Amino acid sequence: MFTKNHRRMSSTSSDDDPFDVAEKYYGEERKKKLNRVRTFSAFESTKYGAGPISPLRPTYEPPPVIKETSEPLSSSSSTSSPPTLTPQTSQVQFNLGVGKTKNGSAIHSDSEEEEEDEDPVSNTKKGEADEKDPFDTTDSKLENENSTPSSITGKEIIPHPTGFRGSSEESAIRRKPSIIPIYHDNISQESVIRNANTPTTYNREKFHLRRGSLDESTFIRPKKYYINDVQGTLRELLANEDTDNNCQITIEDTGPKVLRLGTANSLGINQSSIRGTYRLSNLLQELTIASRFGRHQIVLDEARLSENPVDRMKRLISTSFWNNLTRIITKENIVDMAKDTKIKESWIDDQGKLHENQESHRIYVPYNRKDQYEFFQLIKKQRSDIQLDVQYLPQKIDADYIKSINKKPGLLSIATRPDPQAPDSGSLISWPYVVPGGRFNELYGWDSYMETLGLLTDVKIDPSGNPRNLRHLELARGMAENFIYEIHHYGKILNANRSYYLGRSQPPFLTDMALRIFNKTIEVTPELMDEAIDFLKRATLAAIKEYETIWCAHPRLDDKTGLSCYHPEGKGIPPETEPTHFNALLKPYLAKYNDIDQLDFIEKYNSGEIKEPELDEYFLHDRAVRESGHDTSYRLEGKCAYLATVDLNSLLYKYENDIAFILQSFFNDNLQDPYDDNNSNKIHSSKIWLERSHQRKLNVDKYLWNEQDGIYYDYNVKLQQQTNYESATTFWPLYAKLASSNQAAKLIDQSLHKFEEHGGLVAGTLKSRGEVGLTRPSRQWDYPFGWAPQQILAWIGLVNYGYDGIARRLAYRWLFMMTKSFVDYNGVIVEKYNVTKGAVPHRVDAEYGNQGLDFKGVATEGFGWVNASYVFGLTFLNLYAQRALGSLTPPEIFLRNMHPEQRKQYK
């Protein structure tokens with residue numbers, strides 16, 4: 001028996017979040033719900049109180065709140081699963097042709113026939129101006145990252161006067177949808193909020209239906225599609241739209257750019273069109289993900305296909321990409337983690353069997369970490385199915401030892417803690433970390449700092465007062481803990497935790513990284529103050545050790561200038577490079593030794609049998625370039641170990657001031673060092689660090705600053721002259737607060753224009769790079785390429801000196817370029833971009849190519865510091881700028897058409 005509190009509605013409606021993470025959206029629970037789908041349900045209690053349902057009664061239900069939770073690689077994955085086991089794609093059979101269609105499957109059409117539920121367009125008359133100045137953002141507040149729009153939740157929105165789409169209204173609100181992507185704007189200012197109990201008065205002139213908003217939800221329930229054959233729809237979609245057969249749908253594909261799908265309310269009988277590259281590529285991504293979760297049938301929210309690209313990028317980075325880039329060493333994945341794919345060797349297993357030219361599985365443990373050695377040996381004993389070689393490192397690690405194990409590569413152990421579930425078992429738990437890209441398993445140096453900036457952006461206190469995204473805080477903390485471990489056991493923060501990187505560091509960021517993690521910890525979990533102080537103490541002591549024993553010691557410190565250089569330890573040819581990487585370099589030496597085989601030459605050169613001083617110097621600089629993190633660039637090639645670079649000395653200046661600040665603010669300017677190698681119980685105070693920073697500034701001003709050009713140059717300590725190479729690292733003194741206010745002003749006035757391009761800051765200028773060609777190929781850290789860390793450090797530096805508007809402008813340029821590529825090219829996020837191009841900035845013609853391009857159907861990781869640059873960069877933009885970004889407004893148009901008062905915010 002039906003009561004007056006019931007109303008008839010579609011059974012496919014639910015309170016499920018249309019933007020939920022893939023595991024929940026396509027997981028087992030959704031599969032169970034799909035089994036109950038039918039054309040119509042019985043009746044369901046109305047949410048609008050007692051009384052009969054009138055045709056004028058509002059029928060709108062506000063969209064569910066967007067939740068930010070963690071998304072694993074697959075429904076069965078966990079932190080203990082092997083990181084290399086990404087979601088399998090074997091279920092997706094791409095490009096197999098078009099199968100027969102059934103009810104609910106895709107029907108591909110570009111016809112103009114009537115559709116069930118088409119997109120509304122504006123009722124505003126052509127040429128009629130809105131009452132509100134579109135450039136006036138005085139009512140707009142900076143949107144918090146990953147916050148959900150309160151304007152569409154918890155309250156009722158004024159419905160259409162008729163409560164439904166009647167025939168009398170059809171001519172005004174129905175037309176064929178545009179091929180241009182229509183993005184749902186989840187934070188529309190046009191949303192009208194009222195109290196449900198307040199009498200309603202309607203003003204038709206106030207109601208505007210606009211592309212790119214959820215206004216249509218005022219009249220109808222958000223649309224859902226019923227796809228009863230995921231694989232068949234995938235094949236149909238790819239066969240018709242993927243004309244270049246790369247399993248992606250982009251603006252370069254020449255298909256009809258329209259696909260008809262069955263609606264969920266009709267169980268697939270009625271059809272509705274999906275149009276445009278962006279929505280179709282999103283459909284491809286969603287179908288690919290559903291297939292990897294083993295789904296054969298799904299109900300798909302239209303909102304997931306039409307999601308504002310800024311919101312979609314931010315959501316995927318926060319809930320999916322970080323998870324897929326997370327690694328943690330466990331019992332289950334230790335073999336996959338230890339495997340070295342760059343170097344193959346011959347080895348004998350425990351049964352005496354010889355394995356030739358195969359990948360080995362080895363892990364090295366510090367000489368004084370017996371607990372880790374026994375733990376890994378226990379894993380080896382418990383798992384007879386694995387071949388794991390566990391080795392101790394010697395106490396003294398030098399260039400000769402590093403060279404001696406070049407043919408026995410292995411993973412270097414990192415920080416662990418006792419398993420709280422079995423404290424007496426000897427079982428250990430590793431700290432998690434984020435890798436740069438999907439193909440990596442190692443912890444990298446300055447990548448981790450940039451990733452930390454992005455991770456911490458998501459860690460907040462929600463409106464209810466509870467911390468959210470604490471997992472991201474744990475990841476940031478884990479990377480810092482691993483750095484502390486590396487400094488104490490390997491002497492430095494490593495390029496990466498592989499044996500052939502033992503002599504090589506990367507740009508130092510530990511002090512700022514530790515301070516940001518400390519501040520975020522006490523912000524969201526103030527009850528952990530004591531633990532946070534202990535963490536800050538250990539990080540500071542580690543940074544002091546790194547500073548004194550690595551960066552300000554031989555061979556990296558130049559005594560004459562008092563400045564530091566990238567100058568790693570090592571001998572021979574780097575073993576991790578591709579076998580053919582040095583072909584051109586070695587060719588004349590092979591001829592010199594009677595056309596000796598290249599592998600034989602490398603063997604004899606590395607052993608010292610062949611001595612070539614010129615090659616020794618070349619590989620010294622080659623290792624130094626890799627330590628700088630800028631591998632490779634003509635700025636550094638052939639001279640890096642002799643350069644006192646502006647980037648390194650800016651970071652060391654920041655170390656000096658950060659350490660002084662920490663000692664003064666948290667440790668009463670008196671911190672005892674229990675790690676002092678001389679066992680002298682050394683006491684650290686701020687005085688010496690302030691003196692060091694003062695002296696470094698004097699040295700930088702003398703040797704690196706060029707008053708005439710208004711720029712910082714590197715200084716060649718061997719030639720005793722500036723290099724005059726114009727590099728974006730000239731902005732790093734702003735990040736470190738090393739420049740005076742006059743130097744900063746001159747740098748902005750005379751040099752910024754040399755680096756500002758369509759997509760942000762270029763790594764170096766065309767003038768400095770020079771001509772490139774077959775004999776002088778492009779280098780990836782030179783013009784015309786731009787990198788996320790260069791943007792991030794410049795933004796921070798500009799704000800440090802009050803140039804907020806310029807930082808905002810540069811951030812908009814970089815984020816627009818990323819968003820445009822994401823929309824036009826199937827959700828791509830890559831390692832680096834050509835910032836001078838507006839059309840295809842993600843295509844990079846330089847060594848190593850561009851990571852992040854090679855995916856089938858859906859990108860699942862992006863690239864670590866590029867992901868970070870996006871979510872971090874959004875914090876520099878107000879709501880108006882973020883909306884312009886979502887509508888793909890190019891920087892030139894965005895800045896040119898801006899209200900004069902607003903334009904001041906970008907200067």
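Keep in mind that glycine also has a Cβ here, set from the backbone N, Cα and C atoms.
For Asp631 (among others), the entry in Swiss-Prot reads active site, proton donor/acceptor. Within its own chain, Asp631 (active site, proton donor/acceptor) has Val625, Trp781 as residues 6 or more apart in sequence whose C-beta sits under 8 angstroms from its own. In the three-state DSSP classification, Asp631 (active site, proton donor/acceptor) falls within coil.
Taken from Swiss-Prot, the feature active site, proton donor/acceptor applies to Glu831 (among others). Secondary structure at Glu831 (active site, proton donor/acceptor), taken from DSSP and collapsed to helix, strand or coil, is coil.
Annotation comment: Swiss-Prot describes Asp242, Asp244, Asn246, Gln248, Asp253 as Ca(2+) binding site, evidence class similarity to another entry. Long-range neighbours of Asn246 (Ca(2+) binding site) (same chain, six or more residues apart, CB within less than 8 Å of its CB): none.
Cβ neighbour count for Asp447 (substrate binding site): 26 (other Cβ atoms within 10 Å of its Cβ, all protein chains included). In three-state terms derived from DSSP, Asp447 (substrate binding site) belongs to a helical segment. Residues or ranges marked as substrate binding site by Swiss-Prot on the basis of similarity to another entry: Arg439, Trp446, Asp447, Asn495, Arg504, Ser505, Gln506, Glu576, Arg626, Gly629.
For the recorded site, Lys687 (variant position), the DSSP three-state label reads helix. The Cβ of Lys687 (variant position) lies under 8 Å from the Cβ of no residue that is in the same chain and 6 or more residues away along the sequence. A natural variant is reported in Swiss-Prot for this position, Lys687 to Asn, and the note states: In strain: 3153A.
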>> On a C-alpha basis, identify the one among Asp242, Asp244, Gln248, Asp253, Glu831 that is nearest to Arg439 (substrate binding site); the candidates are the recorded positions.
In response: Glu831
> Which of Arg439, Arg504, Arg626 has the fewest nearby Cβ atoms, counting only those within 10 Å, among these binding-site residues?
Replying inline: Arg439
> Given the Ca(2+) site residues Asp242, Asp244, Asn246, Gln248, Asp253, which other residues of that chain have a Cβ within 8 Å of the mean position of their Cβ atoms, reported in sequence order?
Replying inline: Glu241, Thr243, Asn245, Cys247, Ile249, Thr250, Glu252, Asn826
> Rounded to a whole number, how many Å is the Cα of Asp242 (Ca(2+) binding site) away from the Cα of Glu831 (active site, proton donor/acceptor)?
Replying inline: 24
> Under DSSP, is Arg626 (substrate binding site) helix, strand or coil?
Replying inline: helix
> Counting distance between Cα atoms, which of the recorded positions Asp244, Gln248, Asp253, Glu831 is nearest Asp447 (substrate binding site)?
Replying inline: Glu831
> Counting Cβ atoms within 10 Å across all protein chains shown, which of the recorded positions Asp244, Asp253, Glu831 comes out on top?
Replying inline: Glu831
> Which of these recorded positions is closest to Asp253 (Ca(2+) binding site) if you go by CA atoms: Arg504, Gln506, Arg626, Glu831?
Replying inline: Glu831
> Going by C-alpha distance, which of the recorded positions Arg504, Gln506, Arg626, Glu831 is nearest to Asp244 (Ca(2+) binding site)?
Replying inline: Glu831
> How many Å separate the Cα atoms of Arg504 (substrate binding site) and Gln248 (Ca(2+) binding site)?
Replying inline: 39
> What is the maximum Cα to Cα distance, in Å and rounded to a whole number, among the residues Arg439, Trp446, Asp447, Asn495, Arg504, Ser505, Gln506, Glu576, Arg626, Gly629 annotated as binding substrate?
Replying inline: 21
